[in-house]
Every structure is written in structure tokens, then in C-alpha cells.
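*Asks:* Have a look at this one before I ask anything.
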Amino acid sequence: MQQEALGMVETKGLTAAIEAADAMVKSANVMLVGYEKIGSGLVTVIVRGDVGAVKAATDAGAAAARNVGEVKAVHVIPRPHTDVEKILPKGIS
């Protein structure tokens, strides 16, 4: 795993997740690396980039998602340990 920050926005429903993803990549220099359907309608969108950009992106994504649905969680990991890659959904690491 690169030493880039990892940002996550978890929403209730796919529409809010797509809205969050769109806002995140438009608002900051981040790379959309994937999403994960958790179950019970929960979807987590994951981005990577430098810490400041990821923080700005997750803030924008959460705000956009709240306009069309429900945000369950927002989190930024500034420098994830390399072992975190083992628990990320396939295709995201």
C-alpha cells in the first residue's frame, strides 16, 4: 500500500454513494479506488490521495450524500499501515 491517505464515506443506499463519489473526485485531487456493498443497503466509497485532499474530498462527499440520502460514517486514515491492505476489499489495495 502506498503511503497515501485512505478516505471512506459510508452511506445508506447506492444513490447516496454515487453522489458522494462524484463529489469527492470533483472536489479534490483524489483517486476513486472502489466501493464495497456492506449489506443492509450500506455502501462504502473509498478514495486515496494526500491527507489534505482526502479530508476535503470526504467532507464534500458526505455533504453531497446527505442531500440525497443518509450518511452512516465518514473516516480518513492519514497513513494506513501496510497490513491494512489485507482487510481492504479486493481490487482496492
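Cβ atoms are placed via backbone N, Cα and C, with glycine included.
None of the listed substitutions appears in this model.
Just lifted these from Swiss-Prot, have a look:
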DOMAIN    5-89  domain 'BMC'
MUTAGEN   LYS26 to Asp  No intracellular structures formed upon overexpression of PduA*, decreases stability of hexamers which are no longer symmetric and do not form arrays correctly
MUTAGEN   LYS26 to Ala  Forms sheets but not nanotubes upon overexpression of PduA*
MUTAGEN   VAL51 to Ala  Forms sheets and altered nanotubes upon overexpression of PduA*
MUTAGEN   VAL51 to Asp  No structures formed upon overexpression of PduA*
MUTAGEN   ARG79 to Ala  Forms sheets but not nanotubes upon overexpression of PduA*
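Structural setting of the listed features?
*Replies:* For the domain 'BMC' (5-89), DSSP puts the residue distribution at 38 helix, 33 strand, 14 coil.
The number of other CB atoms found within 10 A of the CB of LYS26 (mutagenesis position), across every protein chain shown, is 12.
For VAL51 (mutagenesis position), the count of additional Cβ atoms within 10 Å of its Cβ stands at 15 [all protein chains shown].
Sequence-distant contacts of ARG79 (mutagenesis position), defined as residues of its own chain at least six apart whose C-beta falls under 8 angstroms from its C-beta, comprise GLN3, ALA5, VAL51.
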